[in-house]
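Now, the feature entries from Swiss-Prot:
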MUTAGEN   Gln34 to His  Increases amodiaquine transport with no significant effect on chloroquine transport; when associated with L-38
MUTAGEN   Pro38 to Leu  Increases amodiaquine transport with no significant effect on chloroquine transport; when associated with H-34
MUTAGEN   Leu47 to Ser  Increases amodiaquine transport and decreases chloroquine transport
MUTAGEN   Leu242 to Pro  Increases amodiaquine transport with no significant effect on chloroquine transport; when associated with C-390
MUTAGEN   Phe275 to Val  Decreases chloroquine transport with no significant effect on amodiaquine transport
MUTAGEN   Leu384 to Phe  Increases amodiaquine transport with no significant effect on chloroquine transport
Amino acid sequence: MTILKKKKKGSPQITPDERYRELDSHAQNESEIQEDVPISRKIANFLKLAYNEIRENISIYLLIIVYLCVCVMNKLLAKRTLKKIGNYSFVTSETHNCICMVVFFALYFMFGRRVMSAKERHRNFGVQFLLISLLDACSVIIAFIGLTRTTGNIQSFVMQLSIPINMFFCFLILRYRYHLFNYVGAFIIVVTIAVVEFMLSFETQEENSIVFNLVLIASLIPLSFSNMTREIVFKKYKINILRLNAVVSFFQIFTSCLMLPMYTLPFLKQINLPFSEIGTNIKNGFRCLFLGQNTIVENCGLGMSKMCDDCEGAWKTFIAYSFFNICDNLITSFIIEKFSTMTYTIVSCIQGPAIAIAYYFKFLAGDAVMQPRMLDFVTLFGYLFGSIIYRIGNIILEKKRMMEAGNDDDSEGELTNADSIITH
């Protein structure tokens with residue numbers, strides 16, 4: 001029996017991975033930064049890291065830009081649609097759900113069925129689809145009530161609270177773990193928007209109620225659970241995005257009916273609808289949307305009990321809104337599938353300042369064009385700075401996971417060598 005310092009035949013030779021060499025170089029750079037080095041060297045190292053981050057994730061950043069453009073157009077066209085046919089919300093909601101269902105099912109049968117996973121092919125996801133639809137419906141209904149006495153500035157701030165709410169539930173249910181920079185980045189985004197919206201609140205005299213503000217905040221909870229359910233279905237069962245959106249749209253045709261009794265609530269002001277008038281409202285809504293016929297033209301307008309109809313060409317605005325909303329749903333599902341609920345939450349929060357800036361351009365906003373405000377750019381800067389800090393936290397966590405994986409591989413290699421050095 002002899003002792004040889006060599007491995008068994010067939011055992012793969014373990015060589016350092018290029019990724020870990022790069023990580024070692026990063027670690028050396030970090031140790032250099034901690035020493036007395038010129039400011040220019042620190043800036044150069046930071047710019048190099050930023051360049052590598054953008055180069056390695058260029059597709060992600062392009063997707064974010066596309067998603068941002070789609071979101072801005074979706075929100076602008078939603079407001080234009082509301083201005084034209086705001087008296088018939090139920091009709092527009094149900095018609096939009098039907099359009100989404102037809103489009104998603106058509107796309108699924110043309111492209112989606114060819115790439116079905118084995119788990120998706122042998123499992124029925126009706127319960128998960130229904131759960132997502134019910135959670136979305138609950139979120140819409142609760143938000144519908146909260147929005148009635150929540151001013152526009154407070155609405156914008158409440159939407160940003162989805163960041164800490166999603167972080168909490170993802171930590172609790174999906175077992176996410178965060179770096180300190182994740183918390184700091186999220187905190188910067190929320191505080192920046194809170195300060196700006198607090199300053200803007202002094203410029204408005206609209207009615208606002210703290211109780212309804214809390215109701216609006218509560219609507220973010222079912223929305224968070226809906227997104228987490230999507231993430232679980234996507235990542236655990238590899239379900240097709242088109243199939244999920246198609247079936248969810250089908251269920252939403254029925255869950256939207258849950259909103260009908262909400263229109264009878266007396267505090268809904270201009271959109272209040274007595275129960276006895278629901279049938280007439282639905283009929284007039286179809287006439288407005290498809291025939292362009294105005295019904296409510298007298299005793300209506302700003303400060304009155306009803307909005308005035310502006311049905312001419314309403315179907316064009318509505319179709320454009322439906323198109324961008326469908327694109328929004330597809331990109332949202334793709335981000336949640338490929339990345340995570342928190343990635344989508346952080347990305348979606350840029351909508352607020354981006355939409356505010358979009359209202360500066362008449363060709364986008366139409367009659368709702370606004371004058372530029374410095375506070376909107378401050379909000380955008382705060383969001384971008386907070387997002388960069390949040391992303392740095394993710395990079396650090398990814399680096400730690402890679403280092404741990406490298407250590408595990410090295411320890412396995414040492415055990416293999418120890419077993420193989422004793423040979424005959």
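Every residue, even glycine, has its Cβ placed from backbone N, Cα and C.
Sequence unchanged from the original; the noted substitutions are absent.
Positions of Swiss-Prot features highlighted on the structure.
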residue : record               : CB count, 10 Å
Pro38   : mutagenesis position : 8
Leu47   : mutagenesis position : 10
Leu242  : mutagenesis position : 22
Phe275  : mutagenesis position : 10
Leu384  : mutagenesis position : 14
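Cα spacing between Pro38 (mutagenesis position) and Leu242 (mutagenesis position): 53 Å, rounded to the nearest whole number.
Spacing of Phe275 (mutagenesis position) relative to Leu242 (mutagenesis position) is 36 Å (Cα to Cα, whole number). You'll find the Cα of Leu47 (mutagenesis position) roughly 16 Å from the Cα of Leu384 (mutagenesis position). For the pair formed by Leu384 (mutagenesis position) and Leu242 (mutagenesis position), distance between Cα atoms is given as 31 Å, rounded to the nearest Å.
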